Amino acid sequence: MGAGATGRAMDGPRLLLLLLLGVSLGGAKEACPTGLYTHSGECCKACNLGEGVAQPCGANQTVCEPCLDSVTFSDVVSATEPCKPCTECVGLQSMSAPCVEADDAVCRCAYGYYQDETTGRCEACRVCEAGSGLVFSCQDKQNTVCEECPDGTYSDEANHVDPCLPCTVCEDTERQLRECTRWADAECEEIPGRWITRSTPPEGSDSTAPSTQEPEAPPEQDLIASTVAGVVTTVMGSSQPVVTRGTTDNLIPVYCSILAAVVVGLVAYIAFKRWNSCKQNKQGANSRPVNQTPPPEGEKLHSDSGISVDSQSLHDQQPHTQTASGQALKGDGGLYSSLPPAKREEVEKLLNGSAGDTWRHLAGELGYQPEHIDSFTHEACPVRALLASWATQDSATLDALLAALRRIQRADLVESLCSESTATSPV
């Protein structure tokens, strides 16, 4: 009996332990993170970051779908939330971070604006007026914070970026023309005609007393040294002070001398260039062939010997000379610019006396484009402008001009160019 009672006493705690273990296992099995269950009692699963619920659980398990980059996003783990549309930055907003599957876009106001927390709109930053300076800059959701400039500082400009600036302190060699205020800096001026000295105190003296005195003319080397140094020094420990003058008074004559030298040199250079150009033009004019215009028919040519010759009879006596010259002119391949001025004027007159489009056809044969040809019509004499422009080219040979005239059926001009101008030489 005693053993049976003891066994039953041991079964009580065992039964209680088994009961508690079963309850805990049952509770662990029933725990569901989402707190949602299907109709069959299965725990509904949640969609991860970057995924949204396409079909919530009910009769079936939860169906998830990925969010579209730059279109939708999901930044929570949920069994009910679908993908949300991305925020668009509009108006005064600019995008500081793009919209991705797991994060929305981040917008911020443009420079000079901040986002008002109450309205959510971009507002213009506050401007610190003159006499006030920046304490905290305007950015994100914070407006500009300004303060009045304290003593020793100033701000002479209204803006939202600059703090109060420290006032200028005049040097010992300067005098103050205007005090520094909250709105304007101090203004200093160099003291003219004064020497500032600092002497080494005698042995046993505790202080150095600055003094001023009228200047004496220093040697040239000392003046240059004082201009460069600009400070008072003591030579070899002597108690005699070495005085220097402000650099401004000494440098002004130097600057003026340099400026005058530059101006004179520039004027001389321009004059030399113009003289050289005129000289070259004069030499070029002298090297051109002499204008040999034909004298009127029957005019008498006089030589230094006093013998007169009839130009018409001379022309009749020398036909072979003209023929040879014409052949040389026709095929020598020389430049058009080497023709006598009278011959070029004759060609211009013949072209001017022709039909209105003759010179245009010639310009086309010489290689000019229509727009360039039209530009010659603005000149007083289009034909002269055309031939002068063409004569500057390396290809402006007489053969090229003759070939172009033949192509436009102007044999009369070809004959005129190939015929020698009537000229006589003294007998």
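These residue numbers are counts, starting from 1, taken along the chain as shown.
Quick reminder: no glycine exception, Cβ is built from N, Cα and C everywhere.
Sequence unchanged from the original; the noted substitutions are absent.
Other Cβ atoms within 10 Å of the Cβ of Lys343 (mutagenesis position), summed over all protein chains shown, number 20. Among the mutagenesis results in Swiss-Prot, Lys343 to Ala has the note: Decreased interaction with ARHGDIA. The residue drawn here is the original one.
Taken from Swiss-Prot, the feature domain 'Death' covers 344-421, and the record attributes it to sequence analysis. Computed over the domain 'Death' (344-421), the whole-number mean pLDDT of the model equals 83.
Where Swiss-Prot documents Asp412 to Ala as a mutagenesis experiment, the accompanying text is: Decreased interaction with ARHGDIA. Around Asp412 (mutagenesis position), the C-beta neighbours below 8 angstroms that are at least 6 residues distant in the chain are Leu350.
According to Swiss-Prot, the mutagenesis experiment Glu420 to Ala carries the annotation: Decreased interaction with ARHGDIA.
The domain 'Death' (344-421): residue composition by secondary structure is 52 helix, 1 strand, 25 coil, according to DSSP.
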